[in-house]
Amino acid sequence: MEDLDALLSDLETTTSHMSRLGAPKERPPETLTPPPPYGHQPQTGSGESSGTTGDKDHLYSTVCKPRSPKPVAPVAPPFSSSSGVLGNGLCELDRLLQELNATQFNITDEIMSQFPSSKMAEGEEKEDQSEDKSSPTVPPSPFPAPSKPSATSATQELDRLMASLSDFRVQNHLPASGPPQPPAASPTREGCPSPPGQTSKGSLDTMLGLLQSDLSRRGVPTQAKGLCGSCNKPIAGQVVTALGRAWHPEHFLCSGCSTTLGGSSFFEKDGAPFCPECYFERFSPRCGFCNQPIRHKMVTALGTHWHPEHFCCVSCGEPFGEEGFHEREGRPYCRRDFLQLFAPRCQGCQGPILDNYISALSALWHPDCFVCRECLAPFSGGSFFEHEGRPLCENHFHAQRGSLCATCGLPVTGRCVSALGRRFHPDHFTCTFCLRPLTKGSFQERASKPYCQPCFLKLFG
């Protein structure tokens, strides 16, 4: 900064000296003597110096040094001493600017690298336009102009440096509403340029900071909404909140198939998100009939899980009603099919036995079916007779065996008389004509009827 102050002091001294030279007052055309070959040169020099002084007063107003008033000086001889003084002053100014440029080159590059190139281009275009407007147009002269030192390169370099410093000062006074800006890189020593990686990183951070500040001034929130549960980086835009954490929408993925779960439903298992397909395929119970995952309603029976539409009778395929189901070898059956297939059968009607039954003759019987197989009469007193595996009443039992009295038709339980291929009670074996008992055992037979000897002789003798 000391070199800059010295440069400004020398510039002000040179400008004051040029101002004291003054500009020649314009005279009426008729009183002027014919100008020398270079008569237009002092007017051009004074115009340039006045224009340059005005521009510099405008550009370097931040120095806040008073300007000496312009004294009214007499007309100077054309381009005699003023050109020499101006040339010496400009040479001195060029030398000082070269020294300043060599000293502050790295600082200028570092400051300029922190601003977009569009600002520099716009600033240079505005400076060129302002210089074009401030400098008066000089008509072309038929006489060749003498060569003299030019201040264009030196003043442009100084203007660019001052514009960079002004932008840097404005950058330091940004409003506090935005995020804190990264600190400016410290100036490096001459001959040791900063690494390109640090310069590009600083420029990128500065541009991001300016963008966030602009968005904050426009009312757009740029504060981080937490760290992403996947990449562990701050979230500034859209956010997905799930499982007690925040996620970038593109990072909230299914743990099975890596499908984005931003706006769809998901399931959680051990702290990890899953899409419905992966969750059901991996963790849902399987149906005992079709072996497919169960997604909605489920029936639990026989130690396994079932789809409601698949929990049905394995025989007829009908769903179970209010009567429930019966199980056989781990398979469910409806009541009708279970009894039809596995219930004990009645020996009389061959139907399934549901409730009470009678066990007799090595078989099971419905109480209503255990009757005499000939007359279908129930057994009185609970006693029955068996003949060839069939339950019979006493009469039909003796009838089947031939043990009924041929006279009275009642069973012969005690002593009996066997004659004519039949059995008789002893009291009922009598003569057919006189009805006398044939106790002595002698009788005559005629047409399968017994007769005593006298009656037989009497009737058929």
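Placement of Cβ uses the backbone N, Cα and C atoms for every residue, glycine included.
Recorded in Swiss-Prot as a mutagenesis result, Tyr38 to Phe carries the remark: Reduced phosphorylation. Loss of phosphorylation; when associated with F-60.
In Swiss-Prot, a published mutagenesis experiment is listed as Tyr60 to Phe, annotated Reduced phosphorylation. Loss of phosphorylation; when associated with F-38.
Listed in Swiss-Prot is the mutagenesis experiment Cys64 to Asn, annotated as follows: Increase in nuclear localization.
Secondary structure at Cys91 (mutagenesis position), as computed by DSSP, is helix. Under mutagenesis, Swiss-Prot gives Cys91 to Ser with this note: Increase in nuclear localization.
What Swiss-Prot says about the mutagenesis result for Leu161 to Ala is this: Increase in nuclear localization.
The feature domain 'LIM zinc-binding 1' is assigned by Swiss-Prot to 226-285.
Taking DSSP states H, G and I as helix and E and B as strand, the domain 'LIM zinc-binding 2' (286-343) has 8 helix, 17 strand, 33 coil. The feature domain 'LIM zinc-binding 2' is assigned by Swiss-Prot to 286-343.
As annotated by Swiss-Prot, domain 'LIM zinc-binding 3' applies to 344-403, with the evidence given as sequence analysis.
Within 10 Å of the C-beta of His366 (mutagenesis position) there are 19 other C-beta atoms, taking all protein chains into account. Quoted from Swiss-Prot, the note on the mutagenesis of His366 to Gly is: Loss of interaction with PTPN12; when associated with G-369.
Secondary structure at Cys369 (mutagenesis position), taken from DSSP and collapsed to helix, strand or coil, is coil. According to Swiss-Prot, the mutagenesis experiment Cys369 to Ala carries this note: Loss of localization to focal adhesion; when associated with A-372.
The annotation that Swiss-Prot gives for the mutagenesis experiment Cys369 to Gly reads: Loss of interaction with PTPN12; when associated with G-366. Listed in sequence order, Cys346, Gln347, Gly348, Cys349 are the same-chain residues six or more apart from Cys369 (mutagenesis position) with CB atoms under 8 A from its CB.
What Swiss-Prot notes for the published mutagenesis of Cys372 to Ala is this: Loss of localization to focal adhesion; when associated with A-369. Within 10 Å of the C-beta of Cys372 (mutagenesis position) we count 19 further C-beta atoms, all protein chains included.
Annotation comment: Swiss-Prot describes 404-461 as domain 'LIM zinc-binding 4', evidence class sequence analysis.
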Distance, Cys372 (mutagenesis position) to Cys91 (mutagenesis position) (CA atoms, angstrom): 151
Cα-to-Cα gap, Cys372 (mutagenesis position) vs His366 (mutagenesis position), nearest whole Å: 13
Residues in the domain 'LIM zinc-binding 3' (344-403) grouped by DSSP into helix, strand and remaining coil: 11 helix, 17 strand, 32 coil
Taken over the domain 'LIM zinc-binding 2' (286-343), the model's mean pLDDT: 88
